[in-house]
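K.L.:
Dumping the structure here so I can ask a few things about it.
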Amino acid sequence: MAGLLKESMRIKMYMEGTVNGHYFKCEGEGDGNPFTGTQSMRIHVTEGAPLPFAFDILAPCCEYGSRTFVHHTAEIPDFFKQSFPEGFTWERTTTYEDGGILTAHQDTSLEGNCLIYKVKVLGTNFPADGPVMKNKSGGWEPCTEVVYPENGVLCGRNVMALKVGDRRLICHLYTSYRSKKAVRALTMPGFHFTDIRLQMPRKKKDEYFELYEASVARYSDLPEKAN
C-alpha cells in the first residue's frame, strides 16, 4: 500500500545476464520520489566490464523497470504501490527492428525504506555490425507505454526509439506486470498511458552509468464526442 512508501525512497538493484553470449553483472543504487514520478540510479558493472555492447539496451530494465516511481494522477489506481508490502514482478520482451531480442525478468520487493530489484536478462541475435554491438547508440527518445489490465495481469505495450546518429533504431516492448498480492486485493486500473523520459546524464568507460527517469500515468487528454 502507498502508506508504506515515503516521499524519498532508496533503490538497490542487482542485475545479471548475457548479451550475445557475453556474461555480466551490475549493481545499482539510487533514490527517488514515488509520488512525483522521478528517480535516479548509479550503476556499476561488477563483472564483464567493460561491456562490449551499448548499455542503452539495459537502461529500460533499470529505470523503466522501476515502476514504483510512476506518478499516477488521482483518478488512476496505482497497481504498483497497491502491491506492497508483498511487491510485484514483471517479464518483458524487447524486439529490435534489426533482429536483436532482449528478454528480462524483474522481482521488486520492499525492505524498510529501500526497494530491492533483482533482474535477469538475456540478449540474443544482435548483429555484430549493428549499433548495439558496436556501441554506437546515443540514448532513448521519450516514449509512451499503453497500459491495460487482462485476467489479473497489468499489460504494457510500447514502441521505443534508440538514437543512432541522425537516425533511430526502433524496438517493440511487451511487458506483463504481476502483483504478489491476490488480484481480489487490488483495484485494477483501466486503459491508460504512461509517459516516460529516460536519460543517461553520465557514463564512464562502459562500466559506470548514471540514469534519470521521469514518468507519469494518465488517461487520454482528448475529449470524447458528445452525443
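Keep in mind that glycine also has a Cβ here, set from the backbone N, Cα and C atoms.
The noted changes are left out; the structure has the residues it started with.
Pasting the feature list from Swiss-Prot:
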MUTAGEN   Leu122 to His  Produces a dimeric form
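Thinking about packing and proximity, how do these listed features fit into the structure?
P.N.:
Listed in sequence order, Gly17, Thr18, Leu102, Thr103, Ala104 are the same-chain residues at least 6 apart in sequence whose CB falls under 8 Å from the CB of Leu122 (mutagenesis position).
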K.L.:
Helix, strand or coil by DSSP: which one applies to Leu122 (mutagenesis position)?
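P.N.:
The residue in question, Leu122 (mutagenesis position), is strand (DSSP, three-state).
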